[in-house]
Amino acid sequence: MFVPRQLNVRKIKAFTGKENNSIADGNNNKLKDEHYKHNEASKEPSHSISGGLMLNQQDRQLIEPLNPDFLSAVDSILEIYFHRERQKEKVHLAFLIQQDDFWKGIRPNPTQNNLKYALSYVTNALFHFDNSSHMVIRNENIVLPLDIPLYDRIIYVEPVPATLSNKSLLLAGKLRKYLKEFLPYVDAIGTPEGYAFVILYKKVDQSALSKLPVPPGWVLLTRKEWTNREEKYFENQLHLVKASSSDVSNSSNSFPENRYPKLTKVEKQMTKSVSKTSQTDKDEDNLDFTKNLLTRIKNLHPLTNKSTIHSLLSYVFSRQTQNIACEPMYIDYRKDETEAIIRWKTPLHAETCINAFRTQERKQNSHDDIRAHRKKGSSRPFLIAELITGEEEKNYWRMLKK
């Protein structure tokens, strides 16, 4: 159907039979009927108008109720705003709309109309909305002294999907109906690592959190419980490191021959050239270790992991030489760090690793990048491999022996 661009079909009144003086011929009568159909269609609760014209966001709000997540997010955003800005007595809707960090991931996008609509449904003891001035005003009779330690009011959250962790206020809105007995919110802190922190006004314990009917897959932990689990994790990691160290020192006696292939002729010849610097060293603490097995890889992506580092090393080795296989005995890496310590099977492997990164000049551009190609415009620094020697090397092995 053809509709002239000059006509705004939303503003045209329905035709009644009394307006015949504006319709002069049969063509105009036909246009009148089409306009009437459009006007009738606009009354239906649909996202589109018959004929292909789409309703804009403002018109849609007059037809459909807002998403409950949007209402909860608006309520949570204002609670957190008034806690962050203790000196502010009121805030205009236009100011809230301009704060992009508030609305990350929240749909629909905020407008004055849908915020007014949302605030007409929100009831909160902390603030109220003045429709005439478009101001959200802090209630004068509400005083929130935070006399409970932060340690008892903070919650560690692992959401599903994990990408919600970087959209803290949307996450707070989704949790609102489950945490209502501990509200209001004081703050919400997001991270890109798959977890976030929510700070509440009231004290919360793990037994209460465990009983909440949160969505499947979500993890809610108190600060105390999260700290305990983190300590257990590090203890387990240290145990694995020590076990791996023991395996390295006893590999010649305890490992089956087929676990690690024998050195090729090329490897044996190259090993002879570095054998003088790879002899067993003993210090005053009776520390026994093989020198020149440790290399440090620097400038890794902070969100990478051991599996990705192993794949990256294998790829770099394959580009450096076909005669030496990539055989790291252990990758010592902690989450969020940009460095890793690699323990190799022989000093030859460590030397090959250092030479490979020196000549290939690679950059790890993302957490799962196993090729580390130099992309145009990338601001990431080059990956660097260096040999760990001297007192640092002794301290590393000494720590594993404890």
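Including glycine, each Cβ sits where the backbone N, Cα and C put it.
At each noted position, the model has the original residue.
Per Swiss-Prot, the features are:
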type    : residues  : note
MUTAGEN : W103 to A : Strongly reduced binding to ter1 RNA, leading to short telomeres
DOMAIN  : 288-402   : domain 'xRRM'
MUTAGEN : Y330 to A : Abolishes binding to ter1 RNA without affecting localization to telomeres
MUTAGEN : R343 to A : Abolishes binding to ter1 RNA without affecting localization to telomeres
Least Cβ-crowded entry, counting other Cβ within 10 Å, from the mutagenesis positions listed as W103, Y330: Y330
PLDDT averaged over every residue in the domain 'xRRM' (288-402): 88
The domain 'xRRM' (288-402) - residue tally per DSSP class, helix then strand then coil: 41 helix, 22 strand, 52 coil
Between R343 (mutagenesis position) and Y330 (mutagenesis position), the C-alpha gap once rounded to whole angstrom: 5
W103 (mutagenesis position) and Y330 (mutagenesis position), distance between Cα atoms, whole Å: 43
Number of other Cβ atoms within 10 Å of the Cβ of R343 (mutagenesis position) across all protein chains: 22
